[in-house]
Amino acid sequence: MAARRGKSTRTASEVGAAGPRASARSVNGAPTVPEAARPGARRNGPSRASGCRREKSGPDPREKPQVRTRTARAEDQAEGPSAPSERVEPPSAQGASLLRAGSCRAREARSARELRPQAGATELAAPARMEAPPGAWKLQTVLEKVRLSRHEISEAAEVVNWVVEHLLRRLQGGESEFKGVALLRTGSYYERVKISAPNEFDVMFKLEVPRIQLEEYCNSGAHYFVKFKRNPGGNPLEQFLEKEILSASKMLSKFRKIIKEEIKNIEGVTVERKRRGSPAVTLLISKPKEISVDIILALESKSSWPASTQKGLPISQWLGAKVKNNLKRQPFYLVPKHAKEGSGFQEETWRLSFSHIEKDILKNHGQSKTCCEIDGVKCCRKECLKLMKYLLEQLKKKFGNRRELAKFCSYHVKTAFFHVCTQDPHDNQWHLKNLECCFDNCVAYFLQCLKTEQLANYFIPGVNLFSRDLIDKPSKEFLSKQIEYERNNGFPVFW
């Protein structure tokens, strides 16, 4: 999705007091990548098994002495069944892996002998190889720590399901302008890469809008004005037109108003105060535990994807050209995330969203159709993404409200991860036994993105998520310094 959320829809996605609760009901009572975007890139090299691409990071003053449709997946046996697109199904809820200095190279040599690359296969450019990371890592222990509890998942899913379906019935009923909305579940929980606690959910209420015309805003590639090719009388969205332009701010305001009115009738749920520039209506559920649910209105278009996406989604060597073509035949979405204009926002603009495609990619992430199936080889792609998300999350906790970290979100981490998957497209580069090296490669790529100030949107390569217009250089330098310190000292922030 787009830089979405601090959390990006919250994320890039980024508490109003509820009114009198007449006849209140309890919740619980309810039953490729452009060259500039690839730091340190080389041209297509030979396929290889995973190996650390490590260069010793510069010393830090605080540095310590170094001492496609699939059958059931193996990961689902450990974490429970996948959440379906139309309903949250509570998923089911070892051995620590110890990394010794120099072990990555030994494993790399073994992998090169045991796993020959496919004839004629090539990989996209990657950063230079690096020495094995220092210190003892117990990454499997970290993954166990951030694994979601089955009991917590069941409780959270039941409550979120009930609230969301209640609101959906309200919007679909009567003569609402949003009568045609349908549910689209997105975000890390439904991608099965949520970490720590099931306390955040993203839900799209999609509304199909046929025969629309997009007008790109200031060559941004990501933000658009929306017009109707024809506007026959009786169009329920006509009231949201502003000089023939479908106003994102007007539509979001009405959507928010309907939700706020309905939430007054549900005990234990409130609507968070509106955040400037956010496309989401955020619900706060207080029981059984505090849960936030971002509800995002999304316009669904079944037209061809905009021209700005033509060179995006570089998965041909990873998931295959056929998969790419099939994904690009899916609809695209526009969310009411306004473009920045000076010190304010252009409130009539909509932003492209591909969160549904991101979910599909993560669900079917292997080059081989048997990757992570019960009888297939288990890869460590999702484990690396979880660890990257946890690293950023823990640094934010460590430094509290430091201004330098405020604009970084999990969407930046996920975008960098997708680019690493493009660089290393083969399953033999992501063997679970090589988790430490694969994670280090992801960290190395993210560090280079910070240092070069280049991170291309995975779907809209002309959009640089690390441009100085979006994130200032001192903030990128601060995060880079902290990640280098963690990397050189065995990631103490994990413990």
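A Cβ is built for glycine as well, from the same backbone N, Cα and C atoms used for every other residue.
Every residue here is the original one, so none of the noted swaps is modelled.
Within 10 Å of the C-beta of GLU358 (ATP binding site) we count 23 further C-beta atoms, all protein chains included. Residues or ranges marked as GTP binding site in Swiss-Prot (evidence: experimental evidence): THR186, ASP294, ARG351, LEU352, SER353, PHE354, SER355, HIS356, ILE357, GLU358.
Sequence annotations record features per position, and here Swiss-Prot assigns ATP binding site to SER188, GLU358, LYS389, SER410, TYR411, HIS412, VAL413, LYS414 based on experimental evidence. A helical conformation is recorded for HIS412 (ATP binding site) in the three-state DSSP classification.
In three-state terms derived from DSSP, GLU200 (mutagenesis position) belongs to an extended strand segment. Under mutagenesis, Swiss-Prot gives GLU200 to Gln with this note: Abolishes enzyme activity and stimulation of interferon production; when associated with N-202.
Sequence annotations record features per position, and here Swiss-Prot assigns Mg(2+) binding site to GLU200, ASP202, ASP294 based on experimental evidence.
What Swiss-Prot says about the mutagenesis result for ASP202 to Asn is this: Abolishes enzyme activity and stimulation of interferon production; when associated with Q-200. Neighbour density for ASP202 (mutagenesis position): within 10 A of its CB lie 28 other CB atoms from the protein chains shown.
Annotation source Swiss-Prot lists 2',3'-cGAMP binding site at ASP202, ASP294, LYS337, ARG351, citing similarity to another entry.
The Cβ neighbour count for GLU200 (mutagenesis position), using a 10 Å radius over every protein chain in view, is 22. Candidate recorded positions: ASP202, LYS389, SER410, VAL413. Nearest to SER355 (GTP binding site) by Cα distance: ASP202. Put plainly, the binding-site residues ILE357, LYS389, SER410, LYS414 were compared by Cβ crowding within 10 Å, and the winner is SER410. Distance from the CA of GLU200 (mutagenesis position) to the CA of LYS414 (ATP binding site) is 17 Å. Residues listed for 2',3'-cGAMP, ASP202, ASP294, LYS337, ARG351, cover a largest CA to CA span of 17 Å. In the three-state DSSP assignment, the secondary structure recorded for LYS337 (2',3'-cGAMP binding site) is coil.
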